[in-house]
Every structure is written in C-alpha cells, then in structure tokens.
Amino acid sequence: MSFQVSVAVNDGPFQKKSVTPNTTIGDLNNDAILIWKDTAIVYDISDESKNFGPTVTLEQLGVTQISMVYIYTTAFPCPSGDLRSIVPAQVRLISQFASAASSIFNGQSSSSAQSAQRTRRVEQDDEGEKSMFSRKLLDSPATFKALSENMFFRLKNEPHKLGYGLPELVERFLAKKDMTYKEFEQMFRSYVEEEVHKEEIIKNNPNSAEAKMFLEAKRNKELIDEQYLHSMTHHPEDMIAVTMLYINLTINGVPVKAFIDSGAQKSIMSMACAERCGLNGLIDRRFQSMARGVGGTEKIEGKIHLCDVKVEDAHFSCPFEVMARREMDLLIGLNVLRKHGCCINLKTSRLEFGNGTTTPFLQSNEIDSHLKEIMALPEEEMQFEDGST
C-alpha cells in the first residue's frame, strides 16, 4: 500500500514522495549517508554495527505517513567528520521557535527542545520500569518491595513525571492520594499482576480475542505517543494556549476591552461595565430573562437597546443584554458582528468593519492586565476556555 511521506535532502525544502513500505533508501537517494526520522537518527552509513546500505527499506527504518524524513548525502559538508554531528536545520529552527514561544507565553526558562528531551527521557525511564513487570518480579519479595517503595516515593513527589509512561498507575494513585504505603503496595501488586497477565496472554495465546484486544490497545498507545512527539517537534505552536480575541473600544468616554465571540448569539455587557459607563439608567428591565449556554444558565437583568460604541474614530450603535456576571466586561456577539458587517481577520489579527474601520486584536499581556486590574479578578481566576491561565 502506497502513501506519501515528507522528505528533505541536505536541508532543502520538504517534498512529498509517494512510497511504499518496501521502498528502499536507494530509491529515494542512492548517495544517502545519514537519515533522520523526526527527531532521531535512523540510518548512519558509518555505523559498522548495523548493515546499512541502499537496500534498507522504509519499513525497516519505521517510516510512516506522518514521519518527517531528513536525508543527507555525500555532497553535504561535515567539517567535524562525525556524521552524527549533523542536525537538520528545520529541527534547530523549531527548537529555537519553541524556546522563544515558551518563554513569551508560558514564562518558562527552558527550551521546548529540552522539554521534548525530558519527555523522551521520562518515557524511556517509565517504559524501562514497565518492562521490569514480570512474573519473576512478583516472585521476588525483596525486588518487588524496593520497586514499590521507589514508585510510592515518586508518585508522592512527582506524579506528573510518571504520567506519560504509566498513566493507569498514576490515575489509580491520584484517586486516593492519602493512601498509606501498605495500601499502595497492595494496589501496586494488583497493577503489576494485571500487566503481567496481559503480556502472558499476548505471548501464550496471541490469536485469542483477549490478546487481540490488549495488542490493539498497545498499538493505539504507541501511535498516540508517536503523534504526540511529532506534534511537539514539528508543531510546537499547538502546545501554546491560544489568546482569545479582544479589542479596545470606548463607551461614553470610558475605555472598555471587549471580547469578540462569533459563537454567541447576542452581545452582553456586565452590570459593572454598565455602571462604570453611566448606562445603568438605560437598562430596560422588562427584558429580564434567562440565558442558557455552554457555561450554564445565567439571569439577564435587562437590555440596553441603543448604545453608542466608539471603535477607533468610528461610532456604532449596538444593543446589549445586561448580566450581573463580572468575569467578562463586554462581549460582542454575532448580532452586532453581522449588523455592522464585521470580518474577523486572523491573518492580519484585526477586526474589520463593513465601513472600512479596522482595529487590532489585543496581545495576551494586555488581556491579562485587563482581567487583573479593570475586572479586579484574583490571578487564579483568570482562566480561559482551555483552562490555561
């Protein structure tokens, strides 16, 4: 079965190549001396311990349709003489971008490359410990006790580091974090016995329905891990919380930061914002009702039928439902966006109005400042839809 894979030669641009699992390295490039797959070297002609050559197939190198393949040939300079000193330019750029993005958005001092390396080390450590789960371990009280004590200490102090390779064990532990060591030892023995039982079924009766179920779960986890690593390496921006869309505007001379939400049917103003802008007396309380949405049900205190909103140098008349909620000052919903022919231009990061007025979306630091200072919210309450602060 053929599939397409992304291939870059000597730090050149990626090209899509139609290949099959039996496609050889010689078919791709007969002068290949070093090949990276994603973030690891999988082909090194100088490695005498392995029989590398043009006849090696992509299947032998573990190349799949989501793999990124970097090929280096005899024409690529290697001043150090060590082929393994060659690192793909794309990987270096991704690491630099991820490091900068991590520092800006998450305030982390370490680079994403170091983070990915730590993730791989944790994964390898956890898988190494998991590979120790055997009948021999269960039959050796001293060895089992030493391992269970080590696991108990790590789960008490750094469960997140075990969550990648041993998620089920971490989940069981966190369900009862205050358990004693004796209780943990019993739970850990039960967990190890289950894992050993699965491996024994797969080994002794691979064609059984139970074995096939275990194998499928194992393959799915491997695929998830591969996709996660691929995403961390080639799409690090996906790991950064997206900044929600806010704009600056003015109501009655009072500056307001408005949240742009094209998924909201109506536009909403908080009672605090209405009072701050001197609009409290214009609330028509005959329009009291209940609003139902993803966040639950909230009471609408009334409606402001016509509110003059100034964006840049233009004025727009907007209706607003008024709520007592304080988590959001002002929400511009679809009714106002459609009324004024607005376009959310993510390419230029601006909100464009039908009359030609445009205004930029705010940066994350401006939004944080708004939530803390204007809304007077504690920092721990500043949570966006994805749960990030």
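Each Cβ is built from the backbone N, Cα and C atoms, and glycine gets one as well.
Keep in mind the model shows the original residues, not the substituted ones.
Computed from a predicted structure; not experimentally measured.
For Met244 (mutagenesis position), the number of other Cβ atoms no farther than 10 Å from its own Cβ, over all displayed protein chains, is 15. Looking at Swiss-Prot, the entry for mutagenesis of Met244 to Ile says: In mg543; defective expression of the proteasomal subunit rpt-3 in a pbs-5 (proteasomal subunit) mutant background.
According to Swiss-Prot, the mutagenesis experiment Leu245 to Phe carries this note: In mg563; defective expression of the proteasomal subunit rpt-3 in a pbs-5 (proteasomal subunit) mutant background. Leu245 (mutagenesis position) carries neither a helix nor a strand DSSP state and counts as coil. In the shown protein chains, 18 other C-beta atoms lie within 10 A of the C-beta of Leu245 (mutagenesis position).
Annotation of the published mutagenesis Asp261 to Asn in Swiss-Prot: In mg572; restores the levels of slo-1 in erg-28 mutant background; when associated with A-263; the original residue is retained in the structure shown. DSSP classifies Asp261 (mutagenesis position) as coil under the three-state reduction. With a 10 A radius on its CB, Asp261 (mutagenesis position) counts 17 other CB atoms from all the protein chains.
Taken from Swiss-Prot, the feature active site covers Asp261.
According to Swiss-Prot, the experimentally introduced change Gly263 to Ala is described as follows: In mg572; restores the levels of slo-1 in erg-28 mutant background; when associated with N-261.
Of all the Cβ atoms in the protein chains shown, 22 others lie within 10 Å of the Cβ of Cys277 (mutagenesis position). Under its mutagenesis entries, Swiss-Prot includes Cys277 to Ser with the note: In mg555; defective expression of the proteasomal subunit rpt-3 in a pbs-5 (proteasomal subunit) mutant background.
Quoted from Swiss-Prot, the note attached to the mutagenesis of Gly293 to Arg states: In mg544; defective expression of the proteasomal subunit rpt-3 in a pbs-5 (proteasomal subunit) mutant background.
Around Leu334 (mutagenesis position), the C-beta neighbours below 8 angstroms that are at least 6 residues distant in the chain are Ser262, Gly263, Ala264, Gln265, Lys266. Quoted from Swiss-Prot, the note on mutagenesis experiment Leu334 to Phe is: In mg557; defective expression of the proteasomal subunit rpt-3 in a pbs-5 (proteasomal subunit) mutant background.
According to DSSP, Cys277 (mutagenesis position) sits in a coil region rather than a helix or strand. For Met244 (mutagenesis position) paired with Cys277 (mutagenesis position), the C-alpha to C-alpha distance reads 24 Å.
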